[in-house]
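Participant: As listed in Swiss-Prot for this protein:
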DOMAIN    8-70  domain '4Fe-4S Wbl-type'
BINDING   Cys9, Cys37, Cys40, Cys46  [4Fe-4S] cluster binding site
MUTAGEN   Cys37 to Ala  Does not bind 4Fe-4S cluster, binds DNA
MUTAGEN   Cys40 to Ala  Does not bind 4Fe-4S cluster, binds DNA
MUTAGEN   Ser57 to Glu  Still binds DNA
MUTAGEN   Gly58 to Glu  Loss of DNA-binding, still binds 4Fe-4S cluster
MUTAGEN   Gly61 to Glu  Loss of DNA-binding, still binds 4Fe-4S cluster
MUTAGEN   Gly62 to Glu  Loss of DNA-binding, still binds 4Fe-4S cluster
Amino acid sequence: MDWRHKAVCRDEDPELFFPVGNSGPALAQIADAKLVCNRCPVTTECLSWALNTGQDSGVWGGMSEDERRALKRRNARTKARTGV
């Protein structure tokens, strides 16, 4: 079975996970989306999928757009430093 069938967000309005902006009301929307992610049994799979498929917008796997960008930068620096 595909991990998406187990995702808690399937029963939520998809708009919740795609806030416009990253300040003011969008911050509250991001926090609400993360609350859904916190209840989800497939957060790890979701985040991995988002990173592997280049999902640049929205909340995926409990991480906002900015958080995923920061994670990608950290991973790239680690890879450059260690050669792994």
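Cβ coordinates come from backbone N, Cα and C, glycine included.
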Participant: Looking only at the domain '4Fe-4S Wbl-type' (8-70), report the model's average pLDDT.
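Facilitator: Computed over the domain '4Fe-4S Wbl-type' (8-70), the mean pLDDT is 96 on the 0 to 100 scale.
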Participant: For Cys9 ([4Fe-4S] cluster binding site), what is the tally of other C-beta atoms lying within 10 angstroms of its C-beta?
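Facilitator: Excluding its own Cβ, the number within 10 Å is 20.
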Participant: Work through the mutagenesis positions one by one (Gly58, Gly61) and point out the residue whose CB has the fewest other CB atoms within 10 angstroms.
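Facilitator: Taking Gly58, Gly61 as the mutagenesis positions, the minimal 10 Å Cβ count falls on Gly58.
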Participant: Let's check the environment of Cys37 (mutagenesis position): how many other CB atoms sit within 10 Å of its CB?
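Facilitator: I count 20 other Cβ atoms within 10 Å of it.
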Participant: Non-local Cβ contacts of Cys40 (mutagenesis position) (under 8 Å, 6 or more apart, same chain)?
Facilitator: Lys6, Ala7, Val8, Cys9, Cys46, Gly62
